[in-house]
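Visitor: I have a structure here, written as structure tokens, and I will follow up with some questions on it.
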Amino acid sequence: MAPPKKTVKKMDLTSFLNDDTFGSSWAEEDVDLNKITIPIETANANTIPLSELAHAKNNSNNTRSGGFGGSFGGRSRLDPALGGGSSDRREEYPVPDAPPYRAVINNIPWDITPEGVQAWVEDGLVKPEAVEEVVLPKNLRDPTRLKGNAFVTLKERADLVAVLKFNGTKLNERTVYVSVAAPRRGGGADVDWSSARGSNFQGDGREDAPDLDWGAARGSNFRGPRREREEVDIDWTAARGSNFQGSSRPPRREREEVDIDWSAARGSNFQGSSRPPRREREEPDIDWSAARGSNFQSSSRPPRREREEPDIDWSAARGSNFQSSSRPPRREREKEEPALDWGAARGAQFGKPQQTKNTYKDRSLTNKKTTDEQPKIQKSVYDVLRTEDDDEDEEAEKQNGDAKENKVDAAVEKLQDKTAQLTVEDGDNWEVVGKK
């Protein structure tokens, strides 16, 4: 079953704001501030004794300090609102009777220069060259900015007294305050500690800190700094026992090194270092040529002469049939076939039509064709790169080939002569073998 539809009533914004069905807005109700109460819990910790209030009042009237008084500059340690007025005032120093006569000018402009401060002081005194030195300390966190004060050293005491009258005057439309600078301690840097309370400046010669009443500042239960304890002379003999012997005995003497006879310790056959050191062996002069063989040639032979690089015409060497122009091309030698009388060598039956002989004849013709059809040796394109040594080797091979050919020709001629002397006669006791 479907849930029943909710009835929705539409109204405009004005009707909605003027609708008081559920009451008016809580923001329009008037609140009586006098009826608002704040509960305050009373405890012993929040109760301030009257005697302590009177003591804090007296300290606020009688104590002067440069930042921290007997009770935080005249305020109560429990509630600062119960104390008197603030006593954070700069300490005033008297005019010194001996140099240096230094004055401090506070709240100077940020864009002032030492020359500007010197001119301002001398113009006020109407006395040129009255200023001896001007120092403008810079901010440690930002060295590009000044710290806000200047230390002016004057040559005469009367000028310092006159400069103090410039207090509260204008310097570049800015009110400045002039006072006697604190005396230097140990030749340290010029630091205005009253204006540098919140800085992290650490000078070389820091001024002595004022004697502050830290006990009143930290509470009644605060204990001051511990004093250094004196070293107690303890009787260690009683602590160590009745049989302990003090340090009255003389110190131990150093033991002398014993000269040990290591030869006896190492054995009866040990020989010490008394024998002379071994002499170095001389290297024998070995005849390496005899050791390497009878055919070895030493390096005393003259160096090989450098070969002259031939002037190669590479443009002419691009073709396959390139022939060097330095010498005529070598002609191919044709082998001379000896004229043999094969008829006399083969017998009386030579020339008859026989199948076997025809077969051998065809084979001999084939071998002859093969010999005739052997490819001729062609010169390579790189034949031009051959050097003189290659030519010499080629000439030697050529001579060896000619000698071998001459030997073959002589053997063939000898065989021909012997073959020519053969005769096939019936009376020569030749046996004819026929087919079976």
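Glycine residues also receive a Cβ, built from the backbone N, Cα and C atoms like all the rest.
Sequence unchanged from the original; the noted substitutions are absent.
Grabbed the feature section from Swiss-Prot, which reads as follows:
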{"type": "DOMAIN", "residues": "101-183", "note": "domain 'RRM'"}
{"type": "MUTAGEN", "residues": "Asn106 to Gly, Val or Tyr", "note": "Retention of function"}
{"type": "MUTAGEN", "residues": "Asn106 to Ser or Pro", "note": "Loss of function"}
{"type": "MUTAGEN", "residues": "Ala150 to Tyr, Phe, Asn or Leu", "note": "Loss of function"}
{"type": "MUTAGEN", "residues": "Ala150 to Ser or Cys", "note": "Retention of function"}
Visitor: Looking at the mutagenesis positions Asn106, Ala150, which sits with the largest number of other Cβ atoms within 10 Å of its Cβ?
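Guide: Per the Cβ count within 10 Å, the most buried is Ala150.
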Visitor: Fill in the CA-CA distance, Asn106 (mutagenesis position) to Ala150 (mutagenesis position), as an integer in Å.
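Guide: Cα-Cα distance, Asn106 (mutagenesis position) to Ala150 (mutagenesis position): 7 Å.
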Visitor: Do you know the DSSP helix, strand and coil residue counts for the domain 'RRM' (101-183)?
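Guide: Summed over the domain 'RRM' (101-183), the classes give 22 helix, 25 strand, 36 coil.
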